Amino acid sequence: PDGRNAAAKAFDLITPTVRKGCCSNPACILNNPNQCG
């Protein structure tokens, strides 16, 4: 029952790192416009 919550927490931890790394890379920004806004 707790699996989805744990996954959401893990995603919240991972996302800022992805955002920083990806959004400093123009090619990645183009591939992930919703993450880099």
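Yeah, the Cβs are placed from backbone N, Cα and C, and that goes for glycine too.
Original residues only: the substitutions mentioned are not part of this model.
I29 to A appears in Swiss-Prot as a mutagenesis experiment; the accompanying note says: 8-fold increase in ability to inhibit alpha-3-beta-2 nAChR, important decrease in ability to inhibit alpha-6/alpha-3-beta-2-beta-3 nAChR, and loss of ability to inhibit alpha-3-beta-4 nAChR. Record note (Swiss-Prot), mutagenesis L30 to A: 8-fold decrease in ability to inhibit alpha-3-beta-2 nAChR, decrease in ability to inhibit alpha-6/alpha-3-beta-2-beta-3 nAChR, and loss of ability to inhibit alpha-3-beta-4 nAChR. The unchanged residue is displayed. Record note (Swiss-Prot) on the mutagenesis of N31 to A: Loss of ability to inhibit alpha-3-beta-2 nAChR, important decrease in ability to inhibit alpha-6/alpha-3-beta-2-beta-3 nAChR, and loss of ability to inhibit alpha-3-beta-4 nAChR. Listed in Swiss-Prot is the mutagenesis experiment N31 to E, annotated as follows: 3-fold increase in ability to inhibit alpha-3-beta-2 nAChR, important decrease in ability to inhibit alpha-6/alpha-3-beta-2-beta-3 nAChR, and loss of ability to inhibit alpha-3-beta-4 nAChR. N32 to A appears in Swiss-Prot as a published mutagenesis result, with the remark: Loss of ability to inhibit alpha-3-beta-2 nAChR, important decrease in ability to inhibit alpha-6/alpha-3-beta-2-beta-3 nAChR, and loss of ability to inhibit alpha-3-beta-4 nAChR. What Swiss-Prot says about the mutagenesis result for Q35 to A is this: 6-fold decrease in ability to inhibit alpha-3-beta-2 nAChR, decrease in ability to inhibit alpha-6/alpha-3-beta-2-beta-3 nAChR, and loss of ability to inhibit alpha-3-beta-4 nAChR.
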Cβ-Cβ neighbours of L30 (mutagenesis position) (radius 10 Å): 9
Neighbourhood of N32 (mutagenesis position) by C-beta distance under 8 A, where only residues 6 or more apart in the same chain count: C22, C23
Secondary structure of Q35 (mutagenesis position) (DSSP, helix/strand/coil): helix
Rounded distance in angstrom between the Cα atoms of Q35 (mutagenesis position) and I29 (mutagenesis position): 8
